[in-house]
Amino acid sequence: MGLCSDPAITYLKRLGYNVVRLPREGIQPLHLLGQQRGTVEYLGSLEKLITQPPSEPPAITRDQAAAGINGQKTENLSFSIGINILKSVLAQFGAGAGIEAQYNQARKVRFEFSNVLADSVEPLAVGQFLKMAEVDADNPVLKQYVLGNGRLYVITQVIKSNEFTVAAEKSGGGSIQLDVPEIQKVVGGKLKVEASVSSQSTVTYKGEKQLVFGFKCFEIGVKNGEITLFASQPGAIAMALDAAGGVMPSDSALLDEGGLLDLEGF
């Protein structure tokens, strides 16, 4: 959805991550997404598709350090796009009303996420769980997204952060002077606001919530009459986990080739 040349987005996509346009809580491994007619919708947890689970769901490993993603920056975004992302992020912390007035001199905005953590589940474990489980064949989600015209995906990893830095520029690249104490008043006590030592136009926001800004997912489909997990190259299914639980390639599915992904239903 635009911004496809942005190096940060391209970098995350190259690692197999879908980049969430409006970072938020609530996106977790083992949650399902349905894609139909260009829209991606949140559908709920994988367990709701299972009538008789063979065992406990695959274990989720939480709060792993994501050093390879930490500190990645977007390129300069237009003010209208950048300020909407900032307002959405701040709203997740219960703050941000009126923040656009503090950036009224800005024409470009750039984001950087720090303290990035990952929650993940092993795709092979998910595939094995699906193979052994009894799936609800009458579930409308299965009929619509697996047997119908849609596509069904299960999230296997999310990347999240509670700290992000916003750099603002005037038209032509000049810096602006941001009033950090005033910004702190606007966001209240739910976020800590700090100015960069090197630039008054760069501000870091830090809160307690971990907001998800990217995720990996694999497609759920049917092979030889059985529900199974597929690994997808961007835009096409590459291969499936075989009945013996063989090796699965690492390529996860990219749901939007254009850039940032909008999720419906959260």
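Cβ atoms here come from the backbone N, Cα and C positions, even for glycine.
So that you can see what the record holds, here are the features copied from Swiss-Prot:
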- CYS4 to Ala: Complete loss of toxicity of pore-forming domain in E.coli, significant reduction in leakiness of liposomes (MUTAGEN)
- LEU15 to Ala: Pore-forming domain still toxic in E.coli. Complete loss of toxicity of pore-forming domain in E.coli; when associated with E-67 (MUTAGEN)
- ARG24 to Glu: 100-fold reduction in toxicity of pore-forming domain in E.coli. Complete loss of toxicity of pore-forming domain in E.coli; when associated with E-216 (MUTAGEN)
- ALA67 to Glu: 100-fold reduction in toxicity of pore-forming domain in E.coli. Complete loss of toxicity of pore-forming domain in E.coli; when associated with A-15 or when associated with E-216 (MUTAGEN)
- LEU77 to Ala: Pore-forming domain still toxic in E.coli (MUTAGEN)
- VAL89 to Ala: Pore-forming domain still toxic in E.coli (MUTAGEN)
- LEU211 to Ala: 100-fold reduction in toxicity of pore-forming domain in E.coli (MUTAGEN)
- PHE213 to Ala: 100-fold reduction in toxicity of pore-forming domain in E.coli (MUTAGEN)
- LYS216 to Glu: 1000-fold reduction in toxicity of pore-forming domain in E.coli. Complete loss of toxicity of pore-forming domain in E.coli; when associated with E-24 or when associated with E-67 (MUTAGEN)
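LEU211 (mutagenesis position) and ARG24 (mutagenesis position) are 5 Å apart (CA-CA, integer value). Listed mutagenesis positions near LEU15 (mutagenesis position): LYS216 (candidates ALA67, LEU77, VAL89, LEU211, LYS216; Cα-Cα distance within 10 Å).
Each residue contributes its Cα atom, and for PHE213 (mutagenesis position) and VAL89 (mutagenesis position) those atoms are 10 Å apart. Checking each of the mutagenesis positions ALA67, VAL89, LEU211, LYS216 against LEU77 (mutagenesis position) by C-alpha distance, the shortest gap belongs to VAL89. Nearest Cα neighbour of VAL89 (mutagenesis position) among the listed mutagenesis positions (ALA67, LEU211, LYS216): LEU211. In the three-state DSSP scheme, VAL89 (mutagenesis position) is classed as helix.
Counting in whole angstrom, LEU211 (mutagenesis position) lies 17 from ALA67 (mutagenesis position) by their C-alpha atoms. For the mutagenesis positions LEU15, ALA67, VAL89, LEU211, the largest tally of other C-beta atoms within 10 A is found at VAL89.
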